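Since the structure comes first, as structure tokens, the remarks are kept for the end.
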Amino acid sequence: MAFDLHHGSASDTHSSELPSFSLPPYPQMIMEAIESLNDKNGCNKTTIAKHIESTQQTLPPSHMTLLSYHLNQMKKTGQLIMVKNNYMKPDPDAPPKRGRGRPPKQKTQAESDAAAAAVVAATVVSTDPPRSRGRPPKPKDPSEPPQEKVITGSGRPRGRPPKRPRTDSETVAAPEPAAQATGERRGRGRPPKVKPTVVAPVGC
């Protein structure tokens with residue numbers, strides 16, 4: 001029994017009919033498309049896809065899905081920037097993107113040491129007596145002569161003088177009750193004035 005060796009199996013025939021995709025990496029094709037288009041405003045996804053289709057003869061059926069995925073990944077990693085739905089290469093001379101909010105102020109070494117010393121001093125319990133209220137007295141100069149107090153007025157100290165205790169000799173006896181009046185009861189008001197008696201001279 002003879003076999004035809006020139007015919008392969010059905011699976012080999014089917015695999016030979018499938019197109020083989022030997023494509024460069026998508027990030028490489030995307031960067032080449034943006035550089036070739038050279039648009040100062042960037043390129044959108046549709047323009048990049050059309051440029052890749054014009055340069056590559058065979059593309060996989062999921063070409064747009066793969067293109068969207070790689071564009072998103074390149075934007076996250078900073079390889080591309082997106083401005084108004086257009087992709088472009090970042091400017092190498094541009095300053096780094098500033099984050100939100102006010103940047104923290106960098107402390108110098110002296111400020112850091114002072115802050116650390118303040119924290120340590122606050123944790124140590126102070127053994128000094130508590131400071132009284134008010135302004136502390138001004139320190140006296142030992143070279144200055146002592147100032148004498150100037151007494152003005154009568155020299156009497158302020159305030160009410162202390163009450164002096166009474167002695168036995170100064171004790172005043174209580175007045176005796178007035179004797180009961182035996183005469184007529186005195187009426188109210190001022191008593192009438194008594195007129196003086198005029199004595200006639202003798203021999204008139």
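Glycine too: its Cβ is placed from the backbone N, Cα and C atoms.
Here the original residues stay in place, and none of the substitutions has been built in.
What Swiss-Prot records for this protein:
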- 22-91: domain 'H15' (DOMAIN)
- ARG98 to Gly: Loss of the nuclear accumulation (MUTAGEN)
- ARG164 to Gly: Loss of the nuclear accumulation (MUTAGEN)
Next item on the list: Give the number of CB atoms, excluding that of ARG164 (mutagenesis position) itself, located within 10 Å of its CB.
Entry: 7
Margin query: Over the span of the domain 'H15' (22-91), how high is the average pLDDT in this prediction?
Written below: 90
Next item on the list: For the domain 'H15' (22-91), give the DSSP counts of helix residues, strand residues and coil residues.
Entry: 38 helix, 7 strand, 25 coil
